[in-house]
Amino acid sequence: MRKIIHVDMDCFFAAVEMRDNPALRDIPIAIGGSRERRGVISTANYPARKFGVRSAMPTGMALKLCPHLTLLPGRFDAYKEASNHIREIFSRYTSRIEPLSLDEAYLDVTDSVHCHGSATLIAQEIRQTIFNELQLTASAGVAPVKFLAKIASDMNKPNGQFVITPAEVPAFLQTLPLAKIPGVGKVSAAKLEAMGLRTCGDVQKCDLVMLLKRFGKFGRILWERSQGIDERDVNSERLRKSVGVERTMAEDIHHWSECEAIIERLYPELERRLAKVKPDLLIARQGVKLKFDDFQQTTQEHVWPRLNKADLIATARKTWDERRGGRGVRLVGLHVTLLDPQMERQLVLGL
């Protein structure tokens, strides 16, 4: 049985700012773009979250909820330096590390001899070491599979951890809401609830063939996760090539204004996700995806050096006009392709 740890730093960007400037610790702060430039919030500290300020929220809305919010532009070199230090701490315990972003990673400690092989104690020691060396707090989840470790890391935030032992998995899954499973969004959760499926325990009683007919390959993933099955390895060679966000509508849309409004809502989340893996927002390409009511889909991309909302909207409009053919649209997606590290190095050297 594997021993997987998911480590997730607590409000990472904001925590670095509070560490380096203690005067910020007890006041609401957020990292994000200015209201004048229609920026979005990347991270907010816990005092700000008490006012409802959240990641991916437009800065203007955040300031309405919390007028005395201290807005910081972000110091991504400092965040990267802290992230590298955290990664080095992980490497003291295992070489099997899969970074997901600057502030979270999976660790496979199945074969680790540290702490007498106890994943629970390893997670505790890693969190304590991070605090001792960086004065930052982390939360962790421990489980036999990746998706449960990720869910567990959110159970006792901030500065806590949660353990799901192999023996506890069946009982934990019985009452686990499907919306907690990574990849199950609001629309999917609503469709599942309409079918009477609210928890993993409900899905365990379902026929796999029915789920496959209704949801395609997602149906298999849903069934497997509900059984506690997740055979994905912690991939230390993992190199993220793209970042995306999409929305499946409860009802098909037929007017460009509806599509544009969805893009306006999706863009802040894309920006937030990209900032977690690529703080400078430099990219190779960006593009849009539309899926139609006949389940055909189309993707169109542009070579573009930096994330740009105006270009995404223009690309989507061109795709809407030229490829829709009068069909309803059931899904709108935005994505970026990241620069190849070797190409990025050449660009930097060229400067």
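Cβ atoms here come from the backbone N, Cα and C positions, even for glycine.
Taking a C-beta cut-off of under 8 Å and a sequence gap of six or more, Glu104 (active site) has these contacts in its own chain: His6, Val7, Asp8, Met9, Ser153. Here Swiss-Prot flags Glu104 as active site.
Residues annotated as Mg(2+) binding site in Swiss-Prot, with similarity to another entry given as evidence: Asp8, Asp103. Mapped onto three states, the DSSP output places Asp8 (Mg(2+) binding site) in strand.
Per Swiss-Prot, domain 'UmuC' is recorded for 4-185.
For the published mutagenesis Arg49 to Ala or Phe, Swiss-Prot gives the following note: Loss of function. When secondary structure is read from DSSP and collapsed to three states, Arg49 (mutagenesis position) falls in the helix class. Under 8 Å, Cβ to Cβ, and six or more positions away along its own chain, Arg49 (mutagenesis position) finds Cys11.
What Swiss-Prot notes for the natural variant Gln124 to Lys is this: In strain: ECOR 35D. In the three-state DSSP reading, Gln124 (variant position) counts as helix.
If you take the C-beta of Leu176 (variant position) and look for same-chain residues 6 or more apart in sequence within under 8 angstroms, you find Ile151, Thr199, Cys200, Gly201. Taken residue by residue with DSSP, Leu176 (variant position) is part of neither helix nor strand, so it is coil. As a natural variant entry, Leu176 to Phe appears in Swiss-Prot alongside the note: In strain: ECOR 37UG.
For Met210 to Thr, Swiss-Prot lists a natural variant annotated as follows: In strain: ECOR 35D, ECOR 46D, ECOR 49D, ECOR 50D, ECOR 57B2, ECOR 59B2, ECOR 60B2 and ECOR 62B2. Around the Cβ of Met210 (variant position), the same chain contributes Gly219, each under 8 angstroms and 6 or more positions distant in sequence. Following the DSSP three-state reduction, the secondary structure of Met210 (variant position) is helix.
Where Swiss-Prot documents Met210 to Ile as a natural variant, the accompanying text is: In strain: ECOR 37UG, ECOR 45B1, ECOR 51B2, ECOR 52B2, ECOR 58B1 and ECOR 70B1.
For the natural variant Ala310 to Ser, Swiss-Prot gives this note: In strain: ECOR 57B2, ECOR 59B2, ECOR 60B2 and ECOR 62B2. The structure shown keeps the original residue. According to its DSSP assignment, Ala310 (variant position) is helical.
In this structure, the CA atom of Asp103 (Mg(2+) binding site) is 29 Å away from the CA atom of Ala310 (variant position). Listed binding-site residues: Asp8, Asp103. The one with the lowest count of other Cβ atoms within 10 Å of its Cβ is Asp8.
Sorting the variant positions Gln124, Ala310 by the number of other Cβ atoms within 10 Å puts Gln124 first.
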